[in-house]
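These come from Swiss-Prot:
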type: DOMAIN; residues: 81-153; note: domain 'RRM 1'
type: DOMAIN; residues: 155-236; note: domain 'RRM 2'
type: MUTAGEN; residues: Phe118 to Ala; note: Abolishes RNA-binding activity but not AR-mediated transcription coactivation; when associated with A-120; A-197 and A-199
type: MUTAGEN; residues: Phe120 to Ala; note: Abolishes RNA-binding activity but not AR-mediated transcription coactivation; when associated with A-118; A-197 and A-199
type: MUTAGEN; residues: Lys197 to Ala; note: Abolishes RNA-binding activity but not AR-mediated transcription coactivation; when associated with A-118; A-120 and A-199
type: MUTAGEN; residues: Phe199 to Ala; note: Abolishes RNA-binding activity but not AR-mediated transcription coactivation; when associated with A-118; A-120 and A-197
Amino acid sequence: MMLRGNLKQVRIEKNPARLRALESAAGESEPVAAAAMALTLAGEQAPPPAPSEEHPDEELGFTIDIKSFLKPGEKTYTQRCRLFVGNLPTDITEEDFKRLFERYGEPSEVFINRDRGFGFIRLESRTLAEIAKAELDGTILKSRPLRIRFATHGAALTVKNLSPVVSNELLEQAFSQFGPVEKAVVVVDDRGRATGKGFVEFAAKPPARKALERCGDGAFLLTTTPRPVIVEPMEQFDDEDGLPEKLMQKTQQYHKEREQPPRFAQPGTFEFEYASRWKALDEMEKQQREQVDRNIREAKEKLEAEMEAARHEHQLMLMRQDLMRRQEELRRLEELRNQELQKRKQIQLRHEEEHRRREEEMIRHREQEELRRQQEGGFKPNYMENREQEMRMGDMGPRGAINMGDAFSPAPAGTQGPPPMMGMNMNNRGTIPGPPMGPGPAMGPEGAANMGTPMIPDNGAVHNDRFPQGPPSQMGSPMGNRTGSETPQAPMSGVGPVSGGPGGFGRGSQGGNFEGPNKRRRY
């Protein structure tokens with residue numbers, strides 16, 4: 001079911017003059033012929049409806065679809081659908097003007113100049129405009145015959161120097177950047193080959209003016225080839241209606257030229273001589289045009305060859321520049337890589353130097369800490385120093401560094417010289433002056449001094465060979481309460497660790513308490 005918006009009540013003409021006008025218009029355009037045939041067939045086949053009681057004089061009509069008059073892809077209300085209506089009455093109104101074209105669809109533009117007696121109207125499609133022109137041209141309106149023509153397209157441009165690969169769609173796409181394009185056509189010859197020319201029709205004049213200025217000032221390229229298009233205003237020709245006899249002005253020149261009918265000039269006459277000269281002039285013009293066209297064609301071919309060679313040279317130059325740029329970039333990348341390697345080496349060296357400095361700092365700090373601890377805690381030899389001292393003193397037996405022979409641990413018997421000093425090694429020691437001693441106990445296998453004689457003889461006298469006579473012993477000393485058992489003896493001169501040195505071991509006061517025979521000395 002068709003929409004009512006696409007339907008239109010159209011009047012069927014019974015006038016033979018109108019039918020002849022439709023036939024003449026149908027001979028000019030196939031769409032118009034189809035529309036006229038549809039109107040005629042519909043008028044013949046449609047049953048005559050009953051006349052309306054309210055309007056008995058209303059002419060008969062039928063309903064048609066307006067969309068059937070549109071070509072596939074055709075745009076509506078374009079400049080090509082615009083009609084010029086001349087010889088209008090001066091008192092015509094806009095409503096009367098619209099009512100004149102209401103049977104051909106809804107118009108979109110209506111303009112009337114009553115002073116000069118003309119107007120413009122734009123219909124929906126080109127086919128409807130052609131039908132309206134064919135029907136209304138010459139119609140008497142208020143005793144004045146109407147003159148209807150297609151209006152000149154003021155927004156149309158001619159495009160030259162087109163490439164053979166340019167199509168209608170590409171041409172429309174290229175010029176759409178200046179404004180809405182209604183139609184773009186590439187002109188071809190009878191074989192369908194592009195002639196290098198075309199035309200573009202815009203919807204309004206400002207975009208056409210903009211395209212004309214931009215293409216004239218710059219070089220507008222449509223394809224890869226640097227071949228700019230030439231844009232010019234389109235020359236308007238009326239090749240449909242031409243100049244009918246009824247529009248000719250009957251001047252004196254008109255009547256003079258129309259005195260003789262069309263004829264062929266007879267050879268040898270005045271007419272034939274000058275007619276031949278006119279033909280020779282036209283032939284010369286034709287030859288010159290052909291020569292000019294030939295020169296232009298050769299110049300174009302030469303320019304295309306030079307352009308192709310220059311394009312190859314330009315491409316080679318671009319390739320060389322790109323190669324040089326890549327080489328420069330590679331060299332720069334290599335330099336950056338070398339700089340990065342140098343930086344990494346420097347950073348590694350700095351890290352190694354920092355690590356070494358930190359280790360030295362740690363070692364120095366450790367030594368300072370050790371020295372500080374030794375200074376704070378006094379002379380306390382560590383384990384390694386004790387071991388070194390023990391190795392230096394030598395193993396003197398299973399009892400320790402000092403293995404003093406006494407009554408409870410007698411030394412092995414033997415005659416090995418005088419008894420050594422208690423706790424003293426005989427190496428690097430000076431001799432003790434005094435009377436020679438008898439045979440004493442032998443040295444132990446460890447080389448330590450073993451005193452074989454008991455510290456207290458049988459008579460109870462205490463020998464003072466080891467300790468010189470000192471002040472009275474302090475209280476608490478184990479030797480302090482032996483009254484009457486000890487007789488004072490003279491101290492042995494020269495007894496000491498070194499010959500001629502002080503008595504005793506030379507450490508501290510000799511008058512100190514001695515708590516036991518095997519007590520080790522303090523450090």
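Just so you know, glycine gets a Cβ as well, placed from its N, Cα and C.
Every residue here is the original one, so none of the noted swaps is modelled.
Annotated features taken from Swiss-Prot, shown on the structure.
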residue : record               : CB count, 10 Å
Phe118  : mutagenesis position : 15
Phe120  : mutagenesis position : 16
Lys197  : mutagenesis position : 15
Phe199  : mutagenesis position : 18
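Under DSSP, residues within the domain 'RRM 2' (155-236) fall into helix, strand and coil as 21 helix, 28 strand, 33 coil.
The separation of Phe120 (mutagenesis position) from Lys197 (mutagenesis position), Cα to Cα, is 30 Å. Note: the Cα of Phe118 (mutagenesis position) and the Cα of Phe199 (mutagenesis position) are spaced 28 Å from each other. Geometry remark: Phe120 (mutagenesis position) versus Phe199 (mutagenesis position), CA distance 23 Å.
Along the domain 'RRM 2' (155-236), the predicted structure has mean pLDDT 92. Under DSSP, Phe118 (mutagenesis position) is assigned to a strand (E or B) in the three-state scheme.
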